[in-house]
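Visitor: What Swiss-Prot records for Tyr156 is active site, proton acceptor, and it gives sequence analysis as the kind of evidence. Taken from Swiss-Prot, the feature NADP(+) binding site covers 11-35. Per Swiss-Prot, substrate binding site is recorded for Ser143, and the stated evidence type is similarity to another entry. For the mutagenesis of Ala14 to Gly, Swiss-Prot gives this note: 4.2-fold increase in activity on acetoacetyl-CoA. The structure shown keeps the original residue. While the structure shown retains the original residue, Swiss-Prot records the mutagenesis experiment Pro151 to Phe with this note: 2.7-fold increase in activity on acetoacetyl-CoA. As a published mutagenesis entry, Pro151 to Val appears in Swiss-Prot alongside the note: 5.7-fold increase in activity on acetoacetyl-CoA. Listed in Swiss-Prot as a mutagenesis experiment, Lys160 to Ala is described as follows: Almost no activity on acetoacetyl-CoA. Here Swiss-Prot describes Phe188 to Tyr as a published mutagenesis experiment; the accompanying note says: 3.3-fold increase in activity on acetoacetyl-CoA. One mutagenesis experiment named in Swiss-Prot is Asn198 to Arg, and its note says 3.5-fold increase in activity on acetoacetyl-CoA.
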Amino acid sequence: MTALTAQVALVTGASRGIGKATALALAATGMKVVVNYAQSSTAADAVVAEIIANGGEAIAVQANVANADEVDQLIKTTLDKFSRIDVLVNNAGITRDTLLLRMKLEDWQAVIDLNLTGVFLCTKAVSKLMLKQKSGRIINITSVAGMMGNPGQANYSAAKAGVIGFTKTVAKELASRGVTVNAVAPGFIATDMTENLNAEPILQFIPLARYGQPEEVAGTIRFLATDPAAAYITGQTFNVDGGMVMF
């Protein structure tokens, strides 16, 4: 048994898009994977079935990560099945796009609750386990919108900027116990979140002149989650954006 085949990854929002690609990528390394989903059990079960068909081990667990009680149950179910959590990928997220002056409070709050508070709840719960294990890797999915802003996404941009600050702070708090915390910031990725956008004006701001693929984001996550070379990386944000944001 290799080290990875004994490890367990929890991926939130893993029934589609980047989350699905990440669950499949981590399972391909031999890790056991918990496929979290909020609504579509059919899609989540399909991800689990694909992992099992490829020789891996996975379960699907429903939970709204913005709800503290449901997060607690998600962690309990994971531990009942696999006894440990070595990797947490905080991927679950939503958009409620509209200009600031048209944005309703519920549109603001729904995005903040899931995209930021959900990261807090899952990270806090899993950190307790990782501190006892004296090891663990947490990867938070943020966005280039959290760095550069995006009209019509004040709620989303604020939440994703918050994730970056949260990542840096928690990385400092957990580092002494061997737990790394990093963020991955996708740009425009070919998922259902972008399929209805007019690509032409967007591509003008992407030096590589194309949308990214979920698997390209998942590759960066897989590196941070599993590669020994990532053990000395913490508190960083990795852009996977075709060159949109350069510092």
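Numbers here mean position along the shown chain, with the first residue as 1.
Cβ atoms are placed via backbone N, Cα and C, with glycine included.
Here the original residues stay in place, and none of the substitutions has been built in.
Give me the structural setting of these features: burial, nearby parts and distances.
Guide: In this view, Tyr156 (active site, proton acceptor) is surrounded by 24 other Cβ atoms within 10 Å of its Cβ, with every protein chain counted.
Ser15 (NADP(+) binding site) falls within neither a helix nor a strand when secondary structure is assigned with DSSP, and so counts as coil.
Using a 10 Å Cβ-Cβ cutoff, Ser143 (substrate binding site) registers 29 neighbours.
The Cβ neighbour count for Ala14 (mutagenesis position), using a 10 Å radius over every protein chain in view, is 31.
Secondary structure at Pro151 (mutagenesis position), taken from DSSP and collapsed to helix, strand or coil, is coil. Around the Cβ of Pro151 (mutagenesis position), the number of neighbouring Cβ atoms within 10 Å comes to 9.
Within the same chain, the residues at least 6 positions away from Lys160 (mutagenesis position) whose Cβ sits under 8 Å from its Cβ are Asn115, Thr142, Ser143, Ala145, Gly146, Ala185, listed in sequence order. Following the DSSP three-state reduction, the secondary structure of Lys160 (mutagenesis position) is helix.
Over all protein chains present, the Cβ of Phe188 (mutagenesis position) has 22 other Cβ atoms lying within 10 Å.
In the three-state DSSP assignment, the secondary structure recorded for Asn198 (mutagenesis position) is coil. Residues near Asn198 (mutagenesis position) in space but far in sequence (CB under 8 A, at least 6 apart, same chain): none are found.
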Visitor: Roughly how many Å separate the Cα of Ala14 (mutagenesis position) from that of Val35 (NADP(+) binding site), to the nearest whole number?
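Guide: Ala14 (mutagenesis position) and Val35 (NADP(+) binding site) have their Cα atoms 5 Å apart.
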Visitor: Which whole-number value in Å describes the distance between the Cα atoms of Ser15 (NADP(+) binding site) and Pro151 (mutagenesis position)?
Guide: 28
Visitor: Out of Pro151, Tyr156, Phe188, which of these recorded positions is nearest Met31 (NADP(+) binding site) by C-alpha distance?
Guide: Phe188
Visitor: Determine, to the nearest whole angstrom, how far the Cα atom of Val35 (NADP(+) binding site) is from the Cα atom of Phe188 (mutagenesis position).
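Guide: On Cα coordinates alone, these residues lie 23 Å apart.
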